[in-house]
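Novice: Just dropping this structure here.
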Amino acid sequence: MPAMLTDVFRGHPIHLPHSHIPDFTSLRELPDSYKWTPKDDLLFSAAPSPPATGENIPLIDLDHPDATNQIGHACRTWGAFQISNHGVPLGLLQDIEFLTGSLFGLPVQRKLKSARSETGVSGYGVARIASFFNKQMWSEGFTITGSPLNDFRKLWPQHHLNYCDIVEEYEEHMKKLASKLMWLALNSLGVSEEDIEWASLSSDLNWAQAALQLNHYPVCPEPDRAMGLAAHTDSTLLTILYQNNTAGLQVFRDDLGWVTVPPFPGSLVVNVGDLFHILSNGLFKSVLHRARVNQTRARLSVAFLWGPQSDIKISPVPKLVSPVESPLYQSVTWKEYLRTKATHFNKALSMIRNHREE
């Protein structure tokens, strides 16, 4: 990430106990600090969608002739979808999964050599959203912004260059895919490149930036009382998630409650982020999601968090705003929005909404 965006985190340091991350494999009982109740998160016990409904986020074949409309419909109704035939080699997905498993399989003290600082973005630690909750989450993460060389050298003195190559190749594929998906979704609304000059599909994508988030949700002795990653929306345009074959990701829909997203081999999950919600004037839904944990199987995921450069103003596309109404949201840069999110968390979107109801 450019320095400007990194400065947001320096200006909002969070005091998270990275050094107190336990050796999850040694815990046979769930510590009280990891036991969640509805008091800790109002949506913790929200009713899950009954399996009989058969409702789930769509799996979209990007080679399907109607993929554009299918993606648009998914963004409007779910705020999330899965994709196949996405062009990312299966071998590369296997490589990034192997890297992620290798990293989190290291001894805790080795991982702490690359711990994220209070004012930093990159490195090992707990989720930044942990500061908004009283209870701890049953997970560990590793954030990559820019080159991971220095951090990886601390973790793997002998093999860090190979792992850096995997990350670089993965990010290159993700950047192209994210831009393609954004434009497929916007095209479904009749939006063209003439309407958003800063995001040309034919450019070298220098208008965008991203972070890579590696996540590990260890086996948990009491999964029904624990939380892997608490409910939140992403501050991105789009997030592209690769998950191994262990279920745990859940998305929330008002009429269904929590819906578990089943892993399909080789597929990727795409989440609409807050900035895409703003850009679409609220037509595309920024999806509330969380991660639950498992008693018998660990879960790994890799999230590509994608958005614009720090100085690009994001505002509703004029074509999507009624001539007799004002845009639903104020114009905001990613840098400005992250500041708002750092203070107001899941209420951040409502804070920049025009004509807020008091």
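Just so you know, the numbers here start at 1 and follow the chain as drawn.
Every residue, even glycine, has its Cβ placed from backbone N, Cα and C.
No noted substitution is present; original residues retained.
Okay, these came from Swiss-Prot:
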DOMAIN    204-308  domain 'Fe2OG dioxygenase'
MUTAGEN   Cys220 to Tyr  In ga4-1; semidwarf and deficient in active gibberellins
BINDING   His232, Asp234, His289  Fe cation binding site
ACT_SITE  Arg299  active site
Novice: How big is the gap, in Å, between the Cα of Cys220 (mutagenesis position) and that of Arg299 (active site), rounded to a whole number?
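Specialist: Distance between the two Cα atoms comes out at 11 Å.
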Novice: Within 10 Å of each Cβ, count the other Cβ atoms, then let me know which of the recorded positions His232, Arg299 comes out lowest.
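Specialist: Among the recorded positions His232, Arg299, the lowest count of other Cβ atoms within 10 Å belongs to His232.
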Novice: I want the residues beyond His232, Asp234, His289 whose C-beta is within 8 angstroms of the mean position of the Fe cation site's C-beta atoms, in chain order.
Specialist: Ala231, Thr233, Thr239, Asn271, Gly273, Val287, Leu288, Arg290
Novice: Tell me the coarse DSSP state (helix, strand, coil) of Asp234 (Fe cation binding site).
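Specialist: Looking at the DSSP assignment, Asp234 (Fe cation binding site) belongs to neither helix nor strand, so coil.
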Novice: Taking the Cα atoms as reference points, how far is His232 (Fe cation binding site) from Arg299 (active site) in Å?
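Specialist: So the Cα of Arg299 (active site) lies 19 Å away from that of His232 (Fe cation binding site).
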Novice: Pop the Cα-Cα gap between His289 (Fe cation binding site) and Arg299 (active site) into the table, whole Å please.
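Specialist: That separation, Cα to Cα, works out to 16 Å.
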Novice: Count the Cβ atoms, other than its own, that fall within 10 Å of the Cβ of Asp234 (Fe cation binding site), considering every protein chain shown.
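Specialist: I get 25 for this one.
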